[in-house]
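Structure first, commentary second.
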Amino acid sequence: MFESAEVGHSIDKDTYEKAVIELREALLEAQFELKQQARFPVIILINGIEGAGKGETVKLLNEWMDPRLIEVQSFLRPSDEELERPPQWRFWRRLPPKGRTGIFFGNWYSQMLYARVEGHIKEAKLDQAIDAAERFERMLCDEGALLFKFWFHLSKKQLKERLKALEKDPQHSWKLSPLDWKQSEVYDRFVHYGERVLRRTSRDYAPWYVVEGADERYRALTVGRILLEGLQAALATKERAKRQPHAAPLVSSLDNRGLLDSLDLGQYLDKDAYKEQLAAEQARLAGLIRDKRFRQHSLVAVFEGNDAAGKGGAIRRVTDALDPRQYHIVPIAAPTEEERAQPYLWRFWRHIPARRQFTIFDRSWYGRVLVERIEGFCAPADWLRAYGEINDFEEQLSEYGIIVVKFWLAIDKQTQMERFKEREKTPYKRYKITEEDWRNRDKWDQYVDAVGDMVDRTSTEIAPWTLVEANDKRFARVKVLRTINDAIEAAYKKDK
């Protein structure tokens, strides 16, 4: 896989200087067209052998192009803030928006490679990391990102010659770093595992480009031309090709009986039983959150449901048991301009809680397979692939010790109508009823189908859905609290 990058490529000075003039002009033009169209972001991953010119090439790209439209990100040791969250969080929060370019040093490939080379992880863990990287990149590209992956290469002989030359040169010996010497010691293992990573993750939508790094002029021109040709091709394509679904469209149940039809919405708690059970579950929650075992966890609660199903009231009964410093409520509405410039999961990743914290999502990433599906805000291919992307997202949260609980609060049409009318009559509740609520009511059956599909495809052992019978608000509130408490206790038992 690296043979063509060990043959001794070189470019003479005159050829280089002539080519650079045209290349710089074309790159700048493409960069400003990217900004003008603002249809997709560009993500450049920098990997390969230490000393093969990675830093020098990126520095040159910043000189050739407008650095105001480029964000260079270096992922070295995780910060304390990053260590408190799943590993992917640090990458998600630094993704470039549409129209801009992000250059990632020390990205997900660097971390998995060094971890395996240094023996911190086993073969199976490396394979898991490779699979996760491939899924992440597939999603980024499906969301429109243009991804370039560069491997800067030197043969073992070229690396040793470079180290010796720099060591003897008083003016340039400062360029040597401990990583350069370390690379020389582990070269064979690094290249072995590097080849494995490239072989497994070079795809048509995100191929690897192996660049020989010995000659700086050849290296710079090669990278510049790859970027230019890729950018020009993407900019000239008015609509990026989207992956088409391979399965038949989802259909309604043949007997017209859906998952929500199986709920007993007549379940009820009288006032005295409600007060007693509510107080008991709130006290239980307060104790579980204060337990020292919660230091290894955080909590994410997702609230979805029919309009007027009582999500707000249920959330308030949960937070009544907590210190305001422990929780954060994230209300989800239509995405902002900033959020539309990113993959749809970006605005949820940025709110993932640190350890010992509790985040409540009032509406969530499930909008992709509910309102966006029903209103046609995204293509069928997009919401069909979202089921797998959401499962992957929640699995990453769970693997890091985040307890994920998900609620669908269900009411019948008659109860919803009664609550709508009550809201219209009550001045301090009138703000809760909108034209959108009435439009959603007209699409009741479509939501029934969408909710059934959502639960069937995303209710997993690590993040199951809880369907809450919410015609009676008291019953619903207690069930929500009890479910959260049961989930925390189950997580504590697994810790043992």
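Heads up, the Cβ atoms here are built off N, Cα and C, so glycines get one too.
If you look for the noted substitutions, you won't find them, since the model keeps the original residues.
Sequence-distant contacts of Asp307 (mutagenesis position), defined by Cβ-Cβ distance under 8 angstroms and a gap of at least six in the same chain, are Gln416, Phe420, Asp437, Asn440, Arg441. One mutagenesis experiment catalogued in Swiss-Prot, Asp307 to Ala, is accompanied by this note: Almost loss of activity.
Experimental mutagenesis at this site is recorded by Swiss-Prot as Asp323 to Ala, annotated: Almost no change in activity. A 10 Å cutoff on Cβ-Cβ distances gives Asp323 (mutagenesis position) a total of 11 other Cβ atoms nearby, all chains included.
Around the Cβ of Arg363 (mutagenesis position), the same chain contributes Phe303, Glu304, Pro331, Ile332, Ala333, each under 8 angstroms and 6 or more positions distant in sequence. Arg363 to Ala appears in Swiss-Prot as a mutagenesis experiment; the accompanying note says: Loss of activity.
A helical conformation is recorded for Gln416 (mutagenesis position) in the three-state DSSP classification. The annotation that Swiss-Prot gives for the mutagenesis experiment Gln416 to Ala reads: Strong decrease in activity.
Within 10 Å of the C-beta of Gln416 (mutagenesis position) there are 19 other C-beta atoms, taking all protein chains into account.
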